[in-house]
Amino acid sequence: MRKLGLIAGGGALPVELASHCEAAGRAFAVMRLRSFADPSLDRYPGADVGIGEFGKIFKALRAEGCDVVCFAGNVSRPDFSALMPDARGLKVLPSLIVAARKGDDALLRRVLDEFEKEGFEIEGAHEVMGEMTLPRGRLGKVSPAPEHMADIDKALDVAREIGRLDIGQGAVVCEGLVLAVEAQEGTDAMLRRVADLPEAIRGRAERRLGVLAKAPKPIQETRVDLPTIGVATIHRAARAGLAGIVGEAGRLLVVDREAVIAAADDLGLFVLGVDPQERP
């Protein structure tokens, strides 16, 4: 198996991927993005790199013998005027700015194009860990009740529509009312906003109501930016009074699956995977 270069942003996903590769005996190195990557990744071979340091990243990947790369983790859209790119990054910067004006997906595709031009193959996180995506059906012991089905349906519709508009990947619906949609703030911040809403229009621990739906954008570069949930998502959804989470089977990453199942079961939330081509 070819050596993997993990381009690591923030969050738990890069940490789990590194642990998986280590346990599976797959050779890998980690390119740790400054200000984003988890400090626990420092123990692995690789390099600390900045977002605009394309030359340093390519040099480090080749020095480590990597010919396949996987992008994982959260990275905020940069302030291009404040970037400090290296010489290689300076050549790429104008095209990145143009792509960014077209949306996040166009920006990601432009970054991938640059890596592929350098001869690196792109491998998605779900390809590195095949068992990482949400399966079809219930994940854990809790099932949605009949009264949740309409919210599941509408939340998925809203999530898919904002994805079509390249706005975000998530939406929260409670008893037919759209409580929130995700944009640049991300899912965690969206759920915090829901938790701050009056209990009269959302659920609570004693009577859970409402659904978080996450869905990829129709034109999304799935090798890089599949929607993701983890243990923190479960806890924030619970604090917001939600009844559960729904996503498209095979198109939602579940980070630390066993811990997600345990947290959802303990808090009484359902996690449901639906066929991307069907309504639940």
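Every residue gets a Cβ built from N, Cα and C, even glycine.
None of the noted substitutions appears here; every position holds its original residue.
According to Swiss-Prot, the feature substrate binding site maps to A12, 74-75, Q169, 187-188, K214, 226-233, an assignment based on experimental evidence. Within 10 Å of the C-beta of P227 (substrate binding site) we count 24 further C-beta atoms, all protein chains included.
Here the residue is the original one, but Swiss-Prot notes a mutagenesis experiment at this spot, E182 to A: Loss of catalytic activity. Within the same chain, residues at least 6 positions away in sequence whose Cβ sits under 8 Å from that of E182 (mutagenesis position) are I162, I167, G168, Q169, G170, A171, M190.
E185 to A appears in Swiss-Prot as a mutagenesis experiment; the accompanying note says: Highly reduced catalytic activity. With a cut-off of 8 Å between CB atoms and residues at least 6 apart in sequence, the same chain places nothing near E185 (mutagenesis position).
Swiss-Prot documents T187 to A as a published mutagenesis change and attaches the note Highly reduced catalytic activity. According to its DSSP assignment, T187 (mutagenesis position) is helical.
The mutagenesis experiment R193 to A is recorded by Swiss-Prot, whose note states: Wild-type level of catalytic activity. R193 (mutagenesis position) carries a helical DSSP state (H, G or I). Cβ neighbours of R193 (mutagenesis position) (same chain, under 8 Å, six or more residues apart in sequence): A180.
Listed in sequence order, the residues of the same chain lying 6 or more apart from Q220 (mutagenesis position) and placing their CB within less than 8 Å of its CB are D105, G163, L226. Under the heading of mutagenesis, Swiss-Prot lists Q220 to A and annotates it as follows: Loss of catalytic activity.
In the shown protein chains, 18 other C-beta atoms lie within 10 A of the C-beta of D225 (mutagenesis position). Swiss-Prot lists D225 to A among its mutagenesis entries, and the accompanying note reads: Loss of catalytic activity. Still able to bind substrate.
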TODO: Give the distance between the Cα atoms of K214 (substrate binding site) and T187 (mutagenesis position), rounded to the nearest whole Å.
DONE: 9
TODO: Could you check the binding-site residues A12, V75, I229, V231 and say which one's CB has the most other CB atoms within 10 Å?
DONE: I229
Task: Pairwise CA distance, V75 (substrate binding site) versus D225 (mutagenesis position), rounded so that it is a whole Å - done: 11
- [ ] Measure from the Cβ of T233 (substrate binding site) and count the other Cβ atoms within 10 Å, all protein chains considered.
- [x] 24
Open item on the list: Can you give me the Cα-Cα distance between A12 (substrate binding site) and T187 (mutagenesis position) in Å, rounded to a whole number?
Closed with: 14
